[in-house]
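> So Swiss-Prot lists the following for this protein:
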type	residues	note
MUTAGEN	Cys38 to Gly	No effect in a competitive IgE inhibition ELISA
MUTAGEN	Cys52 to Gly	21% inhibitory efficiency in a competitive IgE inhibition ELISA
MUTAGEN	Arg71 to Asn	No effect in a competitive IgE inhibition ELISA
MUTAGEN	Cys100 to Tyr	43% inhibitory efficiency in a competitive IgE inhibition ELISA
MUTAGEN	Lys132 to Asn	55% inhibitory efficiency in a competitive IgE inhibition ELISA
Amino acid sequence: MKLFIILATATLLIAATQAKYLRDEGFDLGETQMSSKCTRQVKMMEPELVKCNRYIAMDIMDDKYEEALSRIQGEGCESEEKFLRGCCVAMKEMEDECVCEWMKMMVENQKGRIGETLMRKGIRDLKELPNKCGISEMECHSRGNWYYV
């Protein structure tokens, strides 16, 4: 029984550490090369965009750990759907170009913070957000290449 408690605690601590990086309550806009127009849009929509972080964190981490973290931190239990709705509000209010820049910033901010497997899953989830929000296909430009989200 003691071993189970130790393993459960260790797993929760690992999940808490990983989720912390995915759920930063703000965006580090200083390290990214975002246009001033998009920087303004991201700052204006930041409270809703943070919900995108939470949605992705809940999706890539085991929901049980995320729920436990929410309760420990006094946030109550909020559903993935609630975070997705808030995220969609922000993405629909922003110009496509700025959504693309924000998504790139999200990926850049997580590099080196989380493991490669979680990073790949997070990127996949991030690319699926526009579709989940009912936003038509977007053209994004990165490193001289065009790609569709």
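Using the three backbone atoms N, Cα and C, a Cβ is placed for every residue, glycine included.
Don't expect the noted substitutions in this model, because it carries the original residues.
Where in this structure would I find these features, and how exposed are they?
For the recorded site, Cys38 (mutagenesis position), the DSSP three-state label reads helix.
Under DSSP, Cys52 (mutagenesis position) is assigned to a helix (H, G or I) in the three-state scheme. Cβ neighbour count for Cys52 (mutagenesis position) (all protein chains, 10 Å cutoff from its Cβ): 24.
For Cys100 (mutagenesis position), the Cβ neighbour count at a 10 Å cut-off comes to 20, with all displayed protein chains included. In the three-state DSSP scheme, Cys100 (mutagenesis position) falls into the helix class.
Lys132 (mutagenesis position) falls within a helix when secondary structure is assigned with DSSP. In sequence order, Leu84, Cys88 are the residues near Lys132 (mutagenesis position), counting only same-chain partners six or more apart with C-beta under 8 A.
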> Under 8 Å Cβ to Cβ from Cys38 (mutagenesis position), same chain, six or more residues apart: give me those in sequence order, or none if nothing qualifies.
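The list for Cys38 (mutagenesis position) reads Met94, Glu95, Glu97, Cys98, Glu101, Trp102, given in order along the sequence.
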